[in-house]
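**Student:** As listed in Swiss-Prot for this protein:
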- Gly170, Asp171, Arg172, Gln173, Thr174, Gly175, Lys176, Thr177: ATP binding site (BINDING)
- Leu438 to Ile: In strain: CC-503 (VARIANT)
Amino acid sequence: MAMRTPEELSNLIKDLIEQYTPEVKMVDFGIVFQVGDGIARIYGLEKAMSGELLEFEDGTLGIALNLEANNVGAVLLGDGLKITEGSRVRCTGKIAEIPVGEAYLGRVVDGLARPVDGKGAVQTKDSRAIESPAPGIVARRSVYEPLATGLVAVDAMIPVGRGQRELIIGDRQTGKTAIAVDTILNQKGKGVICVYVAIGQKASSVAQVLNTLKERGALDYTIIVMANANEPATLQYLAPYTGATLAEYFMYTGRPTLTIYDDLSKQAQAYREMSLLLRRPPGREAYPGDVFYLHSRLLERAAKLNNALGEGSMTALPIVETQEGDVSAYIPTNVISITDGQIFLAAGLFNSGLRPAINVGISVSRVGSAAQPKAMKQVAGKLKLELAQFAELEAFSQFASDLDQATQNQLARGARLREILKQPQSSPLSVEEQVASLYAGTNGYLDKLEVSQVRAYLSGLRSYLANSYPKYGEILRSTLTFTPEAEGLVKQAINEYLEEFKSQAKAA
């Protein structure tokens, strides 16, 4: 290699100097003067924006929430154990974003969409802001497609449509999560992407849900977002928005999605904790003044998009826990007013053996009836009224000794209709199975059986229909209408199986 002369070297250096353009990079730095309980107070950061991501010396991220006269209050997205007084903080100029994409299906992630299932990193190119704006009025269309839950009580009387927000509300241990998980199981083979968000739950409860979904092959189309009870309040507050963001990716690619928030009471409590530590003024039940906005901006992201945007949808099933059935508390009333209806679960019904323990009287679906399949409307039209009258009569009959025959008949019919609504956990039914059961009940065919025999008979009838009259199922699946031909087949099957069932009962 030839040695360069001093002249050549000086010319080379001159060229490099001429090509150099000085760059001045301004970084807004601040100093931590107080840290603890997941909150940091910082001097400086005069150009920080509300909701901006901040980076601490040890790599921990935070979000600027309080912009005060001489300091910034930030919440930490981690334990922050290495942050001390005097630590430096810098603005990033970004807001909280998470990666999104197909690769998340079947994965378990934390409140910032980081995998926690030990299956390695999630390979994806796209990302979305955690706090994305909800679709506007022009971007939406009215709810018109059904989202079948597989539960007779819900699909017949409180139907849910794709793009709807339907609240599941009740005391602890009344089966709220069971309804949500059954709905996920029932989406198998229907192309619906499900996101289950566990907020402030025990790790064992989330593991139980995960195992149920795995066993039933439902994890392939489901994402689980978890912010357990032992995680910082910030992650419990962000987890629902992360779940909505993951679902939005699929919604904007034209697919139906289902998001379950289990439960929003815990998110509100985490937000209350953060707000009180940030010294924000407390309001009713010590919640901050913007706790309504906390839930409204989350649930407004659920929508049915119009044709131009690909007709995707996000259906939200938020869960709220009540204390002693008190639906007039602050968070329950807020979420009831935001959602398009509620499924109310009563502890008394649950303990009396009616499961799912849905109180039909005060449960309602404000937009779902437009999405209910025609076949279901045909057989379940008067069901809610009949059950309400039965509940009234049942209460009255406890005090009356001699009842006329018509009242006795109505009580007998009501008891059998109530049996139709009972359903074991993790066994959702298809529309054709539900229609056959309801037709048998509302037309008096079950009156010939003892109340204790009804569930066994209906279970056998469903198998008998599938094996002996497959055409009935084909008609309902293709037309979603209870045609005269389908009705004839069901009548025939009911009568035939009734004789068979009675002879089996006698033999036993």
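Counting begins at 1 with the first residue displayed.
From the backbone N, Cα and C atoms, a Cβ is placed for every residue, glycine too.
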**Student:** For ATP, what surrounds Gly170, Asp171, Arg172, Gln173, Thr174, Gly175, Lys176, Thr177 with a Cβ no more than 8 Å from their Cβ centroid?
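**Tutor:** Result: Glu321, Leu345, Ala347, Phe350, Ala357.
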**Student:** Return one of helix, strand or coil for Gly175 (ATP binding site), based on DSSP.
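**Tutor:** SS state of Gly175 (ATP binding site) = coil.
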**Student:** Which whole-number value in Å describes the distance between the Cα atoms of Thr174 (ATP binding site) and Leu438 (variant position)?
**Tutor:** 24
**Student:** Tell me the Cβ contacts of Gly175 (ATP binding site) under 8 Å, same chain only and six or more apart in sequence, or just say none.
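**Tutor:** Spatial neighbours, sequence-distant, of Gly175 (ATP binding site): Leu345, Phe350, Arg355, Pro356, Ala357, Gln425.
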**Student:** Do me a favour and check the Cα-Cα span between Leu438 (variant position) and Thr177 (ATP binding site); whole Å is fine.
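**Tutor:** On Cα coordinates alone, these residues lie 25 Å apart.
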**Student:** With H, G and I counted as helix, E and B as strand and the rest as coil, say where DSSP puts Leu438 (variant position).
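**Tutor:** SS state of Leu438 (variant position) = helix.
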**Student:** Can you count the other CB atoms that lie within 10 A of the CB of Gln173 (ATP binding site)?
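**Tutor:** There are 12 such Cβ atoms around Gln173 (ATP binding site).
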**Student:** Measuring CB to CB from Gly170 (ATP binding site), give everything in the same chain under 8 Å that is also at least six residues away in sequence.
**Tutor:** Lys176, Glu321, Thr322, Gly325, Phe344, Leu345, Ala346, Ala347, Ala357
**Student:** Using a 10 Å radius around each Cβ and counting other Cβ atoms from all shown chains, which of the binding-site residues Arg172, Lys176 yields the largest count?
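**Tutor:** The residue with the densest Cβ neighbourhood is Lys176.
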